[in-house]
Amino acid sequence: MPIIIDKDLPARKVLQEENIFVMTKERAETQDIRALKIAILNLMPTKQETEAQLLRLIGNTPLQLDVHLLHMESHLSRNVAQEHLTSFYKTFRDIENEKFDGLIITGAPVETLSFEEVDYWEELKRIMEYSKTNVTSTLHICWGAQAGLYHHYGVQKYPLKEKMFGVFEHEVREQHVKLLQGFDELFFAPHSRHTEVRESDIREVKELTLLANSEEAGVHLVIGQEGRQVFALGHSEYSCDTLKQEYERDRDKGLNIDVPKNYFKHDNPNEKPLVRWRSHGNLLFSNWLNYYVYQETPYVL
């Protein structure tokens with residue numbers, strides 16, 4: 001089934017070229033089907049790239065989704081045209097009186113700051129509080145997951161000596177959890193972060209369950225409130241070349257950046273990346289949408 005997006009959204013052309021089923025709002029409104037309302041709070045500076053990554057995954061399900069893109073009103077985005085935000089994005093103030101079936105809170109390149117130092121932290125806290133009573137299930141990604149764990153449960157983040165950067169093997173820690181339906185015992189996911197949350201802190205919170213972690217990369221998947229809150233510390237949504245672009249960007253800036261681990265063939269940046277996370281990335285998002293959004297949400301929000 002399709003995702004419903006604005007007919008002029010630039011990501012639409014990319015998705016159609018990849019045979020991702022998209023539908024315009026005009027076409028959807030002629031169908032007698034209630035689409036799931038999904039909000040994406042896009043905190044990334046590379047907004048259009050992140051749009052395509054997430055829409056690619058949530059569009060690969062049998063569900064019809066009405067997608068609403070959100071940006072932070074209290075933060076000035078310097079890497080995206082204001083025209084793009086005006087045309088395709090809303091703010092929390094625009095939607096705070098609505099209810100949503102699902103919400104995705106993305107990562108953000110602010111993890112070396114304390115949460116309180118982030119210029120939009122107060123606005124983000126209001127959105128996370130709103131999600132507890134107005135959203136059926138919220139999926140938090142990377143820094144968004146760290147922010148959610150801190151705000152809702154007081155779980156701290158800690159600086160790493162070196163950036164966690166690459167594609168890492170993870171192990172399923174809980175069996176018979178719907179979010180992991182169809183997962184192999186071992187699976188891969190990308191990570192790109194300078195901070196971590198610790199397994200010991202997660203296990204001290206009785207409302208949280210650790211679902212998957214990595215010996216090298218640490219905590220990856222955590223669930224809370226019986227699935228109303230999902231936290232993914234990795235980046236299962238990443239495209240095949242995202243880590244490559246991050247590596248080349250930092251290298252060209254003269255930063256001391258290592259080659260992402262387990263990513264390029266033979267760990268040689270002149271070789272093509274090896275994509276080993278795509279199937280489980282699709283599975284993660286489809287399981288979240290099916291079991292924690294579609295199966296749990298009321299017909300009338």
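Using the three backbone atoms N, Cα and C, a Cβ is placed for every residue, glycine included.
Cβ neighbour count for Cys142 (mutagenesis position): 26 (other Cβ atoms within 10 Å of its Cβ, all protein chains included). Annotation comment: Swiss-Prot describes Cys142 as active site, acyl-thioester intermediate.
Cβ neighbours within 10 Å of His235 (mutagenesis position), excluding its own Cβ and spanning all shown chains: 22. Here Swiss-Prot flags His235 as active site, proton acceptor.
In sequence order, Thr50, Gln53, Leu54, Arg56, Leu57, Ile141, Gly281, Phe285 constitute the residues six or more apart from Glu237 (mutagenesis position) in its chain with CB-CB distances below 8 Å. The feature active site is assigned by Swiss-Prot to Glu237.
The Cβ of Lys163 (mutagenesis position) has 18 neighbouring Cβ atoms from other residues within 10 Å, across all protein chains displayed. The annotation substrate binding site is assigned in Swiss-Prot to Lys163, Ser192, Arg249.
In Swiss-Prot, a mutagenesis experiment is listed as Lys47 to Met, annotated with the note 17-fold increase in Km for acetyl-CoA and 14-fold decrease in catalytic activity. Under DSSP, Lys47 (mutagenesis position) is assigned to a helix (H, G or I) in the three-state scheme. Around Lys47 (mutagenesis position), taking its Cβ as the centre, 22 other Cβ atoms fall within 10 Å, counting all chains.
Per Swiss-Prot, mutagenesis Lys47 to Arg is noted as: 7-fold increase in Km for acetyl-CoA.
What Swiss-Prot notes for the published mutagenesis of Glu111 to Gly is this: No activity with acetyl-CoA but catalyzes an acyltransferase reaction using succinyl-CoA and homoserine. In three-state terms derived from DSSP, Glu111 (mutagenesis position) belongs to neither a helical nor a strand segment and is classed as coil.
In Swiss-Prot, the entry for mutagenesis Cys142 to Ala or Ser states: Lack of activity. The structure shown retains the original residue.
Lys163 (mutagenesis position) falls within a strand segment according to DSSP. Quoted from Swiss-Prot, the note attached to the mutagenesis of Lys163 to Met states: 13-fold increase in Km for homoserine.
Taking all protein chains in view, 19 other C-beta atoms sit within 10 angstroms of the C-beta of Ser192 (mutagenesis position). As a published mutagenesis entry, Ser192 to Ala appears in Swiss-Prot alongside the note: 5-fold increase in Km for homoserine.
Recorded in Swiss-Prot as a mutagenesis result, His235 to Ala, Asn or Gln carries the remark: Lack of activity.
Looking at Swiss-Prot, the entry for mutagenesis of Glu237 to Asp says: 6-fold decrease in catalytic activity.
Among the mutagenesis entries in Swiss-Prot is Glu237 to Ala, noted as: 65-fold decrease in catalytic activity.
Record note (Swiss-Prot) on the mutagenesis of Glu237 to Gln: 19-fold decrease in catalytic activity.
Arg249 (mutagenesis position) falls within a helix when secondary structure is assigned with DSSP. Under its mutagenesis annotations, Swiss-Prot gives Arg249 to Met the following note: 64-fold increase in Km for homoserine and 10-fold decrease in catalytic activity.
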Checklist line | Env. residues of substrate site, Cβ within 8 Å of mean position of Lys163, Ser192, Arg249 Cβ | finding: Phe165, Leu243, Glu246, Tyr247, Asp250, Ile257, Pro260
Checklist line | Long-range Cβ environment of Glu111 (mutagenesis position), under 8 Å and at least 6 residues apart | finding: Trp143, Gln146, Lys157, Arg193, His194, Thr195
Check: Just how many other Cβ atoms lie inside 10 Å of the Cβ on Arg249 (mutagenesis position)?
Finding: 11
Item checked: Lys47, Lys163, Ser192, His235 screened against Cys142 (mutagenesis position), Cα within 10 Å - retained mutagenesis positions -> Ser192, His235
Notebook entry, point to check: Roughly how many angstrom lie between the C-alpha atoms of Ser192 (mutagenesis position) and Arg249 (mutagenesis position)?
Noted result: 13
